[in-house]
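Q: Mind having a look at this structure? Questions to follow.
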Amino acid sequence: MAFRKSNVYLSLVNSYIIDSPQPSSINYWWNMGSLLGLCLVIQIVTGIFMAMHYSSNIELAFSSVEHIMRDVHNGYILRYLHANGASFFFMVMFMHMAKGLYYGSYRSPRVTLWNVGVIIFILTIATAFLGYCCVYGQMSHWGATVITNLFSAIPFVGNDIVSWLWGGFSVSNPTIQRFFALHYLVPFIIAAMVIMHLMALHIHGSSNPLGITGNLDRIPMHSYFIFKDLVTVFLFMLILALFVFYSPNTLGHPDNYIPGNPLVTPASIVPEWYLLPFYAILRSIPDKLLGVITMFAAILVLLVLPFTDRSVVRGNTFKVLSKFFFFIFVFNFVLLGQIGACHVEVPYVLMGQIATFIYFAYFLIIVPVISTIENVLFYIGRVNK
């Protein structure tokens, strides 16, 4: 027996990335998982090295980031890799989730796999927000103020929760210090959840574009899919390097190069681009409490998909109606992101409300109705044969 199979530790590696049987029909959309693993490693490694030079004291936080940029050897590469790496992390994560939605990866028997993925998504959003606050520029300070103030919408105990989060009466030194501590901790929790994600994947294996069982035609992970993954890894590294070295601030906000000042409110307070769709959903509801509930529901609604999709066929590969409404949903999500970056004024308020309705309607109305209609059409087509 090969040593990689007999050794208790290497046998785990072997069963996941060497001899793991994969459906022969999977396409490049299945490469997003390996890219997400690469992104997580980049973020953790660059974050650890940056933490060696960063100070979480509110008087020193902004200056310590500039110290990393100016004085630390290759510090600017660390900072720009970390900042742009976060944006690319979310780009790939959105594509990974879109693949799951399109190909029905949330369907039984992979419901646990999907649910763990949603938890990873929530933890990643929290980590990104905490890290954005650690820079303590203008947008960091006011972003922290706005988002933490959302908890004040909770009846009776909301204001106490906000004061507890702040560690005082406003965003101050205790806030940034505890945010940094959590920002350092949560990525390791994400790494643990990724291991759980892989364990859940290993039970039933990967799905495939055809939506049928792949047990009849599987090939080993190595060397076929390892080299296939390397194609997108090198392409990803090339595009990331172009941003890091030639356009490092394109995905950021210029106001965050101004030290945080609680006495000066920016013209517009917007989060990073990857949180804009959920920010638009929050702002589309006039009532504060309902807005907060709706924003969190926009993420948690992903958990109901395994139950609202009633189709007898997994995925949208052979379903024309489902394809059409899926791309409507994608367009609507991009539109929400654009609206989230706009001021709260006519016509963006009404557009945001319509887009929010379409977002929830897709999961709760469109998917169950269309899947039922397609089931009837499949049945009619089979009977007529």
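Glycine is no exception: its Cβ is also placed from the backbone N, Cα and C atoms.
Every residue here is the original one, so none of the noted swaps is modelled.
Okay, so Swiss-Prot annotates it like this:
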type: BINDING; residues: Y16, H202; note: ubiquinone binding site
type: BINDING; residues: H82, H183; note: heme b b562 binding site
type: BINDING; residues: H96, H197; note: heme b b566 binding site
type: MUTAGEN; residues: G131 to S; note: In W7: Causes respiratory deficiency
type: VARIANT; residues: I122 to T; note: In strain: ATCC 44821 / 777-3A
Q: Give me the Cα-Cα distance between G131 (mutagenesis position) and I122 (variant position), rounded to a whole Å.
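A: If we compare the Cα positions of G131 (mutagenesis position) and I122 (variant position), the gap is 14 Å.
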Q: Looking only at H82, H96, G131, H183, which of these recorded positions has the biggest number of Cβ atoms within 10 Å around its Cβ?
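A: Max Cβ neighbours within 10 Å, all protein chains included: G131.
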Q: Spatially, which candidate from the recorded positions Y16, I122, H183, H202 is nearest to H96 (heme b b566 binding site), comparing Cα atoms?
A: I122
Q: Could you tell me which three-state DSSP class H96 (heme b b566 binding site) falls into?
A: helix
Q: When the number of other CB atoms within 10 A of each residue's CB is tallied over all shown chains, which of the binding-site residues H197, H202 has the maximum?
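A: Result of the Cβ crowding comparison: H197.
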Q: Counting distance between Cα atoms, which of the recorded positions H82, I122, H183, H197 is nearest Y16 (ubiquinone binding site)?
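A: That would be H197, nearest by Cα distance.
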Q: Measuring Cα to Cα, how many angstrom lie between I122 (variant position) and H183 (heme b b562 binding site)?
A: 14
Q: Roughly how many Å lie between the Cα atoms of H197 (heme b b566 binding site) and H183 (heme b b562 binding site), rounded to a whole value?
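A: Cα-Cα, rounded: 21 Å.
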